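Participant: Take this structure, written in structure tokens, and hold onto it; I'll ask about it next.
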Amino acid sequence: MGMRMMFTVFLLVVLATTVVSFTSDRASDGRKAAAKDKASDLVALTVKGCCSHPACSVNNPDICG
């Protein structure tokens, strides 16, 4: 294999590695966003549950308004 061919193969490997790394990183960002949405939904349900109980709503007027 010539020097030029080896350099071309090297560049192709670097490009392929970069593309795979970039796409997998973006996929993990999506999973993180989905987990964050689930957590905020859970917090909202917990607050709503607290506000429906008189004792809890009295102790947390800043949340239940």
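Glycine residues also receive a Cβ, built from the backbone N, Cα and C atoms like all the rest.
From Swiss-Prot, for reference:
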MUTAGEN   Ser52 to Arg  Increase in inhibitory activity towards human alpha-9-alpha-10 nAChR
MUTAGEN   Ser52 to Thr  Decrease in inhibitory activity towards human alpha-9-alpha-10 nAChR
MUTAGEN   His53 to Ala, Arg or Trp  Decrease in inhibitory activity towards human alpha-9-alpha-10 nAChR
MUTAGEN   Ser57 to Ala or Gly  No change in inhibitory activity towards human alpha-9-alpha-10 nAChR
MUTAGEN   Ser57 to Asn, Asp, Lys, Leu, Arg, Thr, Val or Tyr  Decrease in inhibitory activity towards human alpha-9-alpha-10 nAChR
MUTAGEN   Ile63 to Leu  Increase in inhibitory activity towards human alpha-9-alpha-10 nAChR
Participant: DSSP three-state call for Ser57 (mutagenesis position): helix, strand or coil?
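Facilitator: SS state of Ser57 (mutagenesis position) = helix.
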Participant: For Ser52 (mutagenesis position), which DSSP three-state class applies?
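Facilitator: DSSP call for Ser52 (mutagenesis position): coil, neither helix nor strand.
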Participant: I need the CA-to-CA distance for Ser52 (mutagenesis position) versus Ile63 (mutagenesis position), whole Å please.
Facilitator: 12
Participant: Got a sec? Which of these mutagenesis positions, Ser52, Ser57, has the most Cβ atoms within 10 Å?
Facilitator: Ser57
